[in-house]
Amino acid sequence: MSSVSGVRTPRERRSALRSLLRKRRQRELASKVASTVNGATSANNHGEPPSPADARPRLTLHDLHDIFREHPELELKYLNMMKMAITGKESICLPFNFHSHRQHTCLDISPYGNEQVSRIACTSCEDNRILPTASDAMVAFINQTSNIMKNRNFYYGFCKSSELLKLSTNQPPIFQIYYLLHAANHDIVPFMHAEDGRLHMHVIFENPDVHIPCDCITQMLTAAREDYSVTLNIVRDHVVISVLCHAVSASSVKIDVTILQRKIDEMDIPNDVSESFERYKELIQELCQSSGNNLYEEATSSYAIRSPLTASPLHVVSTNGCGPSSSSQSTPPHLHPPSQATQPHHYSHHQSQSQQHHHRPQSPPPPLFLNSIRAP
């Protein structure tokens, strides 16, 4: 009837209108995609980002949904390009090497799981919070003699050792990494020790829930370069970041060690700091020993050391997941053993035997923290 009279029925008019709207929507989407690609191409050709006046509108989620509905093959390509799960989270294994960190992801460590979280999906980061950069940390390193009290938590970790402090002035990344971590997490306890003339740092987080923003991680890696390995692990139920030096690069920055040492000697160590080192004494001893094993690339899976302050052996578990060993070995070089007169015969005999069988290179022993730190 409609073909005879030349008048369309309401159903035909609605069908034609839907067809027209569909074609118009497809043309608009195609023009958006083409303008986005052309804008990116022109920016790459000139080596500069497009100016705000030339900026093109970005595709919305609704636009992507319409495109994928019309072209399912593009949806598959888009999913193959994604390196993280759609949820924006990815579990990590410990110990975690920061050099394997994915860009633009934060770290969430808690008793419920350890994950890398995409920055856009992170609920802990604040948009208006500005963290320092590696350059800011270098400026703070240069001006540290004028900001002793501001960075006093860092100097407590030296236990007033002039040898360790002198090494730190030739290794700016140690201070830089601490400075960046402290800006993101204030409840940390750093301490230093030396192996073969190289300074290393371990940072203990006092809270079980730790969030490290992606900007902080990026700046830490910038400061560390290839000379330092930065790893995160959980040791004795505490989150620990270890910064181990592999090579000392020549630094053009010179710090007056005499002035720095004099100001640090004038500082009093608070009671709570002494108590924290007393509380972490076994953890500190374990980290010093395990870092020495990593640097010397020993294949020892587990060992036990005898603490000079306690009569019972201190079992140390290696970071590779093996259980504690029941056998005891010689006291590590950084733990001062008791005098020969107070040692039992079987302990002296065992120590002499272990020294004959183990020819480990000698290095400058770091101070024993528990003997160095005492409340005023």
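Glycine too: its Cβ is placed from the backbone N, Cα and C atoms.
According to Swiss-Prot, the features are:
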MUTAGEN   Ser19 to Ala  No effect on replication kinetics
MUTAGEN   Leu79 to Ala  Loss of interaction and co-localization with NEC1
MUTAGEN   Cys122 to Ser  Partial relocalization in the host nucleoplasm
MUTAGEN   Cys125 to Ser  Partial relocalization in the host nucleoplasm
MUTAGEN   His211 to Ala  Partial relocalization in the host nucleoplasm
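Distance between Cα atoms for Ser19 (mutagenesis position) and His211 (mutagenesis position): 52 Å, as a whole number. Within the same chain, the residues at least 6 positions away from Cys122 (mutagenesis position) whose Cβ sits under 8 Å from its Cβ are Gly88, Cys106, Pro213, Cys214, listed in sequence order. Of all the mutagenesis positions listed (Leu79, Cys125), Cys125 sits in the most crowded Cβ setting, with the most other Cβ atoms within 10 Å.
For the pair His211 (mutagenesis position) and Leu79 (mutagenesis position), the C-alpha distance works out to 28 angstrom. In this structure, Cys125 (mutagenesis position) belongs to neither helix nor strand by DSSP; it is coil.
Ranked by how many other Cβ atoms sit within 10 Å of their Cβ, the mutagenesis positions Ser19, His211 place Ser19 at the bottom.
Note: the Cα of Cys125 (mutagenesis position) and the Cα of Leu79 (mutagenesis position) are spaced 26 Å from each other.
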